[in-house]
Amino acid sequence: MTQEVDQQILLQQLKSDYRQILLSYFTTDKALKEKIDKFINAVFCANIPVPEIIEIHMELIDEFSKQLRLEGRGDETLMDYRLTLIDILAHLCEAYRGAIFK
């Protein structure tokens, strides 16, 4: 049972980290690369499957969309955040590729 709890805690932390990446992705945040690297390292070391990352992304985008609608704003700009997901998955592929050739 504790392994399941640990997994849930890890997933919540990853979701929180990914939220920070999303919020700063289109800004000039100089720490963004470090945030992405930290996230990728955590995902890689924990052996989190790619569909889980996609699910985290979709959940957060859905939350953002609901918030924008509550504020009376459109959510068209959220489509741009697909780039964030593509970037994260590309970094993860590089981590896997690097691990294979070591």
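Positions of Cβ are set from backbone N, Cα and C atoms, glycine also.
Original residues only: the substitutions mentioned are not part of this model.
The domain 'KaiA C-terminal' annotation in Swiss-Prot covers 1-102.
Within the same chain, residues at least six positions away from ARG69 (mutagenesis position) with a Cβ under 8 Å of its Cβ are ASP75. When secondary structure is read from DSSP and collapsed to three states, ARG69 (mutagenesis position) falls in the helix class. Looking at Swiss-Prot, you'll find the mutagenesis ARG69 to Ala noted as follows: Abolishes the interaction with KaiC.
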So how many of the residues in the domain 'KaiA C-terminal' (1-102) end up helix, strand or coil by DSSP?
-> 84 helix, 0 strand, 18 coil
